Amino acid sequence: MEDHPVREEEDGEEDEGALAKSPLQLTTDDVYDISYVVGRELMALGSDPRVTRLQFKIVRVMEMLETLVNEGSLAVEELRMERDNLKQEVEGLRKAGVSGAQVNLGPDKMVVDLTDPNRPRFTLQELREVLQERNKLKSQLLLVQEELQCYRSGLLPPRETPGGRREKDAVVAMGNGEKEERTIMKKLFSFRSGKHT
């Protein structure tokens with residue numbers, strides 16, 4: 001039984017160590033240790049309703065702290081990986097610079113390996129222009145589709161076209177052409193299947 005109180009003292013010392021750490025050095029294990037210490041101290045205060053409400057708030061704060069620590073750890077790991085990749089790239093460039101002809105490029109220049117299948121094929125400005133044009137065309141298509149739907153449902157009257165014909169007549173004419181094409185297709189398929197109409 002004496003072993004148990006000694007263990008609690010050791011836990012308390014470890015947990016206080018987690019509280020003494022810099023926020024940037026915290027790990028999720030440290031957050032769990034802090035949570036354990038705070039929970040143990042709240043239990044010692046008793047079962048007052050105010051303590052219970054405070055306990056729920058502390059749990060929420062600990063969850064937020066855990067999330068922040070996890071995100072920070074991920075960001076640090078990503079930066080380490082990027083640093084390692086850059087070191088490898090610099091080392092490769094140094095070896096290539098020693099073995100091949102030295103090319104001195106400015107800070108805004110980039111060397112592109114034409115044999116690399118993942119090389120950039122467009123500038124960022126070209127991509128932006130293409131995306132803007134695509135978005136513009138999408139919005140125009142949506143407007144035309146809405147207008148067509150309104151004409152079909154009868155919400156909008158047909159407009160006069162410059163040739164003096166109404167658009168509805170033009171739409172009907174296109175519909176008739178479609179029907180003729182469909183009947184031709186039906187005849188073709190019925191002929192192939194052995195049915196003659």
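Cβ coordinates are placed from backbone N, Cα and C, and glycine is handled just like the others.
Quantities reported herein were computed from a predicted structural model and do not represent experimental measurements.
The domain 'RH1' annotation in Swiss-Prot covers 14-96. Summed and averaged per residue, pLDDT over the domain 'RH1' (14-96) gives 86.
Over all protein chains present, the Cβ of Phe56 (mutagenesis position) has 9 other Cβ atoms lying within 10 Å. One mutagenesis experiment catalogued in Swiss-Prot, Phe56 to Pro, is accompanied by this note: Loss of interaction with MYO5A.
Look at Val59 (mutagenesis position): DSSP puts it in a helix. The Cβ of Val59 (mutagenesis position) lies under 8 Å from the Cβ of Ser35, each of which sits 6+ residues away along the same chain. Listed in Swiss-Prot is the mutagenesis experiment Val59 to Gln, annotated as follows: Loss of interaction with MYO5A.
According to Swiss-Prot, the mutagenesis experiment Val61 to Glu carries this note: Abolishes homodimerization. The C-beta environment of Val61 (mutagenesis position), restricted to residues of the same chain at least 6 apart in sequence and closer than 8 Å, is empty.
The annotation domain 'RH2' is assigned in Swiss-Prot to 119-184 on the grounds of sequence analysis.
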